[in-house]
Amino acid sequence: MEPAPARSPRPQQDPARPQEPTMPPPETPSEGRQPSPSPSPTERAPASEEEFQFLRCQQCQAEAKCPKLLPCLHTLCSGCLEASGMQCPICQAPWPLGADTPALDNVFFESLQRRLSVYRQIVDAQAVCTRCKESADFWCFECEQLLCAKCFEAHQWFLKHEARPLAELRNQSVREFLDGTRKTNNIFCSNPNHRTPTLTSIYCRGCSKPLCCSCALLDSSHSELKCDISAEIQQRQEELDAMTQALQEQDSAFGAVHAQMHAAVGQLGRARAETEELIRERVRQVVAHVRAQERELLEAVDARYQRDYEEMASRLGRLDAVLQRIRTGSALVQRMKCYASDQEVLDMHGFLRQALCRLRQEEPQSLQAAVRTDGFDEFKVRLQDLSSCITQGKDAAVSKKASPEAASTPRDPIDVDLPEEAERVKAQVQALGLAEAQPMAVVQSVPGAHPVPVYAFSIKGPSYGEDVSNTTTAQKRKCSQTQCPRKVIKMESEEGKEARLARSSPEQPRPSTSKAVSPPHLDGPPSPRSPVIGSEVFLPNSNHVASGAGEAEERVVVISSSEDSDAENSSSRELDDSSSESSDLQLEGPSTLRVLDENLADPQAEDRPLVFFDLKIDNETQKISQLAAVNRESKFRVVIQPEAFFSIYSKAVSLEVGLQHFLSFLSSMRRPILACYKLWGPGLPNFFRALEDINRLWEFQEAISGFLAALPLIRERVPGASSFKLKNLAQTYLARNMSERSAMAAVLAMRDLCRLLEVSPGPQLAQHVYPFSSLQCFASLQPLVQAAVLPRAEARLLALHNVSFMELLSAHRRDRQGGLKKYSRYLSLQTTTLPPAQPAFNLQALGTYFEGLLEGPALARAEGVSTPLAGRGLAERASQQS
């Protein structure tokens, strides 16, 4: 028989039957499976069979032979129990640890089956004498035997038991028959030395056994623990009833959560259907080559649905399992109360009590989760941007045909590696009317060496022109109208090597790869496999024209803050970057001291995408002013705007909302690796602090698998470069003038440099990939760096050993004299580079700082020592992880 719905109001529904997390199939008729040997039952037989369906095995639905009661209160036959292993095949509940036996003989079900079998024989008029096999006429309730008239006379001659004719019993209902057989059960003394069973009415609570009068008198040690056995049975039945009543409250709580989860699953399905329909409607309006984007969006929606559905299904399954156990226990106690004998109650009470106690310990609150069905909003946003950008691109194509000046403006770079791919993309562009001549930089390759630019001139695309004025933009447009050759990737022979090197810059270093790789193209429309660069929302003082049709995939988020100080302090920032370049290289270098995370050495690390990540910090406010990330397919950008411009820019949002969009961008990928150019700079600690303020740092940790230090990696691949500033590397190897004020320009330069150097995820990057815990420890040590008691390089070395601020503070609190000395061994590599007069680890300054911190925040501020209360949350989290 198929499982019935979980909350069906039908009276014949059995709560102990198996259920499915989703809507189960309807019940099938039970005819054809009855084990009764009678081919023609009476009219009462089908009703009784339907009522006692709970006696069947709940796994195979056959009549249970040797029924076994599991700890989860499901009943199985012996065959299904042997095949189930160490867990219930119905609710998948494992056997409890320390249980003597995984299952109990269900003597209640076995006795009830035996009595029902006798009743069927009586009703079917095919009962035969137990002794002589003749047609039976009487039933002895004491011996539980069918007797013919002849055997009945002999039986009554010796035993004088109560026996009733079968004709009288056939007129009784099954309940009346079972009630009569139940009341005749007697309890005998548990002493096995009695020759004949002795009836008893005494129960010893010390021995937990029924005793006859003789055994009770001989057992003098438990004289005060003996009671009437009827009172003991009544007390145990009342205890089980009380536990059942308590479980009713849990049934209501679990039922409410179960209903909420069912509603959430339905809402999730409706949201999925609405999103898919919206996607299909919009995609029908675009041209043929955008259908690749439609498939990508549908797959992303389905992936999000599958991820959310699996999480909800697992919780729903857990709720179903607990509800099944609660209802099975309640039903079993009620049936035992109706049909079980006194001996059966005594035998099964302890097992039932343990199972019901475990059920009472279940808490539905721990199973509740914040059900989010709004996760499809980001796909709607991407769809809106895609549709609007394509529509604007078509309008721009018409204006470009009429305006040669607009048509000659260089477009954003994309990457098309194969010639046939380039021809296909070119054909699509010509079909849209977007194919125009574009100025390109020529990059040539030398056999055995590395690609270097033959010549380079400034090509200011809209994505990199944040710091260019209107005059410069106009000059750039005039310059770009001249006819320039397209970009050429060419393998040069040995004969022309010297001449080519003479025309190119001989002093320029070359990246350490032996294969010529095409840098990003600067013309052509976006292909489905190539990322496109979108428009950027600028401040009112940046009068730039946004990019055209190649900007479909980028999501632009404007965050509430200020960017005015970024423009004022750009020159000082460039000086700081230039002066600290050597120290950054030393700080960013690979370290052999750190222990690699197991996740980073995973053979499946190649499947984790690289996401190039950068952010800009305002020098005055020390807040995030820009944030950008890019992978092979899509880009994410955050531009800061003052709150005064919220009414002007429709996409202006708060910092919290912007960070949430960035977390959604990361969660759409499979735990990517974040590649940062200056990994150990002040940017990530500020970023961690912003996430900590909105309590989303844990979500960021789960969304990524580690951090890649891009600067030492590029330094390793191009050891002879004259400067490792990202702007100089982009100008040398990408023929690109990169704006240092743009986070998007930085991540695009990093991505294209890594493409040129053939950097791809895998075990070969393990020495440059750092776990989240190391960067979190580094962020927690920033108050010490800002207080000038711990150099940043030493903070990095401590972070590589997962030493956090709270660990240092705890060590000093335990031993104020020598508690910090043990951390000097982590800095042994640093001591060789310092002058003898300067200790590698200024224990005195650090101890003084902690002393002021322990004496009180007010005293510490009075002495001029900064108190790192703002970073305490990060410090505590890093300490727990380390």
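From the backbone N, Cα and C atoms, a Cβ is placed for every residue, glycine too.
The noted changes are left out; the structure has the residues it started with.
Cys57 (Zn(2+) 1 binding site) carries neither a helix nor a strand DSSP state and counts as coil. Summarising the annotation, Swiss-Prot assigns Zn(2+) 1 binding site to Cys57, Cys60, Cys77, Cys80.
Applying an 8 A CB threshold to same-chain residues 6+ apart, the list for Lys65 (mutagenesis position) reads Cys77, Ser78, Gly79. Mutagenesis annotation in Swiss-Prot: Lys65 to Arg, described as Loss of one sumoylation. No effect on nuclear body formation. Loss of 2 sumoylations; when associated with R-490 with or without R-133 or R-150. No effect on nuclear body formation; when associated with R-490. No sumoylation nor nuclear body formation; when associated with R-160 and R-490; the structure shown retains the original residue.
Among the mutagenesis experiments that Swiss-Prot reports, Lys68 to Arg is described with the note: No effect on sumoylation levels. For the recorded site, Lys68 (mutagenesis position), the DSSP three-state label reads strand. Other Cβ atoms within 10 Å of the Cβ of Lys68 (mutagenesis position), summed over all protein chains shown, number 22.
What Swiss-Prot records for Cys72, His74, Cys88, Cys91 is Zn(2+) 2 binding site. Same-chain residues at least 6 positions away in sequence with a Cβ under 8 Å from that of Cys72 (Zn(2+) 2 binding site) are, in sequence order, Cys88, Ile90, Cys91, Ala93, Ala321, Gln324, Arg325, Thr328, Ala355.
Mutagenesis annotation in Swiss-Prot: Cys88 to Ser, described as No nuclear microspeckle location, no sumoylation and loss of intrinsic transcriptional repressor activity of PML-RARA oncoprotein; when associated with R-89; the structure shown retains the original residue. DSSP gives Cys88 (mutagenesis position) a coil state; it is part of no helix or strand.
According to Swiss-Prot, the mutagenesis experiment Pro89 to Arg carries the annotation: No nuclear microspeckle location, no sumoylation and loss of intrinsic transcriptional repressor activity of PML-RARA oncoprotein; when associated with S-88. Neighbour list (Pro89 (mutagenesis position), Cβ cut-off 8 Å, at least 6 residues apart, same chain): Gln59, Leu76, Cys80, Ala83.
Feature annotation from Swiss-Prot assigns Zn(2+) 3 binding site to Cys129, Cys132, Cys151, His155; the stated evidence is sequence analysis. Cys132 (Zn(2+) 3 binding site) falls outside any helix or strand according to DSSP and counts as coil. Cβ environment of Cys132 (Zn(2+) 3 binding site): Cys148, Lys150, Cys151 lie under 8 Å away, each six or more residues apart in the same chain.
Looking at Swiss-Prot, you'll find the mutagenesis Lys133 to Arg noted as follows: Loss of 2 sumoylations; when associated with R-65 and R-490. Spatially close to Lys133 (mutagenesis position) yet at least six residues away along the chain is no residue at all, judged by Cβ distances under 8 angstroms.
While the structure shown retains the original residue, Swiss-Prot records the mutagenesis experiment Lys160 to Arg with this note: Loss of 2 sumoylations; when associated with or without R-65. No sumoylation nor nuclear body formation; when associated with or without R-65 and R-490.
Here His222 (Zn(2+) 4 binding site) comes close to Cys204, Arg205, Gly206, Cys207: these same-chain residues lie at least six apart in sequence, with C-beta atoms under 8 angstroms from its C-beta. Summarising the annotation, Swiss-Prot assigns Zn(2+) 4 binding site to Cys189, His194, Cys215, His222 and lists sequence analysis as the type of evidence.
Recorded in Swiss-Prot as a mutagenesis result, Lys380 to Arg carries the remark: Does not affect SUMO1P1/SUMO5 conjugation. Long-range Cβ contacts of Lys380 (mutagenesis position) within its own chain (separation 6+, distance under 8 Å): Thr275, Leu278.
In Swiss-Prot, a mutagenesis experiment is listed as Lys400 to Arg, annotated with the note Does not affect SUMO1P1/SUMO5 conjugation.
According to Swiss-Prot, the mutagenesis experiment Lys487 to Ala carries the annotation: Loss of nuclear localization; when associated with A-490.
Under mutagenesis, Swiss-Prot gives Lys487 to Arg with this note: Loss of nuclear localization. Reduced acetylation. Further decrease in acetylation; when associated with R-515.
According to Swiss-Prot, the mutagenesis experiment Lys490 to Arg carries this note: Loss of 2 sumoylations; when associated with R-65 with or without R-133. No effect on nuclear body formation; when associated with R-65. No sumoylation nor nuclear body formation; when associated with R-65 and R-160.
Under the heading of mutagenesis, Swiss-Prot lists Lys490 to Ala and annotates it as follows: Loss of nuclear localization; when associated with A-487.
Its own atom aside, the Cβ of Cys60 (Zn(2+) 1 binding site) has 14 Cβ atoms within 10 angstroms in the protein chains shown. Among the binding-site residues His74, Cys189, His194, Cys215, the ones whose Cα sits within 10 Å of the Cα of Cys57 (Zn(2+) 1 binding site) are His74. For the recorded positions Cys60, Lys68, Cys215, a Cα-Cα cutoff of 10 angstroms around His74 (Zn(2+) 2 binding site) retains Lys68. The record gives Cys129, Cys132, Cys151, His155 for Zn(2+) 3. Within 8 Å of the mean position of their Cβ atoms, the other Cβ atoms in that chain belong to Thr130, Arg131, Glu134, Ala136, Gln145, Leu146, Leu147, Cys148, Lys150, Phe152, Ala154. Put simply, Lys68 is the one of the recorded positions Lys68, His155, Cys189, His194, Cys215 whose Cα lies nearest to the Cα of Cys60 (Zn(2+) 1 binding site). The CA atom of His194 (Zn(2+) 4 binding site) is located 30 Å away from the CA atom of Cys129 (Zn(2+) 3 binding site). Cβ packing within 10 Å was compared across the binding-site residues His74, His155, His194, and the lowest neighbour count falls to His194. With respect to their backbone Cα atoms, His155 (Zn(2+) 3 binding site) and Cys189 (Zn(2+) 4 binding site) stand 25 Å from each other.
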